[in-house]
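Colleague: Encoded as structure tokens, here's the structure I'll be asking about.
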Amino acid sequence: MLNGIIENLIVAVISYSASTLFHNRLRLKIWFQSLLRWNKNIRLSCAYLFKINYNNKYLLIKGKRIDQFQPVGGVYKYYDSFNELKDKMELVDESEMHFHENGDLRLKTKGRHLVRFIDWFDSKQNREVTVIRELIEEMELSEIPVDRLIRKTQIEYLKTIKEPIKFSTHFQMDELKIFNIYKAEIPNDILDEVLKSSHYQLVEANEIERQCLSQNGLDRKISETSKYII
């Protein structure tokens with residue numbers, strides 16, 4: 001009987017350990033990567049993107065700073081209450097020449113603070129948690145009344161993407177990008193008005209996969225991040 005209890009206990013411990021490792025495998029990977037980059041700079045970017053469907057196609061918007069079509073969305077903002085913790089984690093705002101606006105969660109830090117930063121981001125404290133701001137800003141060009149857009153749109157969370165840390169040739173440093181993906185259900189009558197503007201484009205899933213759109217006889221680039229809304 002005692003042997004049976006011990007065996008069951010061992011099995012339970014092994015099962016629990018295996019389950020814990022499985023569910024925290026990404027976290028363990030990031031922890032290991034942070035050790036390898038302990039004193040190296042890492043760029044951090046935390047954003048949210050919207051999956052907006054219309055007749056089995058996906059709505060993209062023309063980039064403001066890069067000549068491409070990309071998902072509606074943008075970067076989260078942090079609040080003043082984050083400043084003390086920001087200093088402790090040696091977080092530095094990105095230069096304005098790299099698309100940074102005041103309060104953007106586009107920062108850089110040392111690898112040793114990486115896990116702590118992700119813990120903070122996942123806690124949703126000291127930062128923007130609503131996602132309506134970027135939807136309103138991105139839809140401004142369509143001249144849809146804001147109150148109508150807010151009242152008629154249903155938004156639901158789909159998933160979170162934490163990209164593997166990789167070297168950015170543009171920023172000349174390693175970077176970690178985090179994307180929260182949301183589905184925005186916008187009535188067709190509103191989308192009909194939105195599509196009157198050349199700033200918006202409907203694309204097929206295969207065009208997103210190819211990162212290329214044919215428009216007026218020309219090939220137009222589709223952002224790599226668009227794949228996350230398929």
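Every residue, even glycine, has its Cβ placed from backbone N, Cα and C.
Substituted residues are absent from this model; it holds the original ones throughout.
Sharing the record's features from Swiss-Prot:
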MUTAGEN   Glu134 to Ala  Still protects cells from phage infection
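Mind running through what each feature is packed against?
Modeller: Look at Glu134 (mutagenesis position): DSSP puts it in a helix. Within the same chain, the residues at least 6 positions away from Glu134 (mutagenesis position) whose Cβ sits under 8 Å from its Cβ are Tyr48, Val72, Gly73, Gly74, listed in sequence order.
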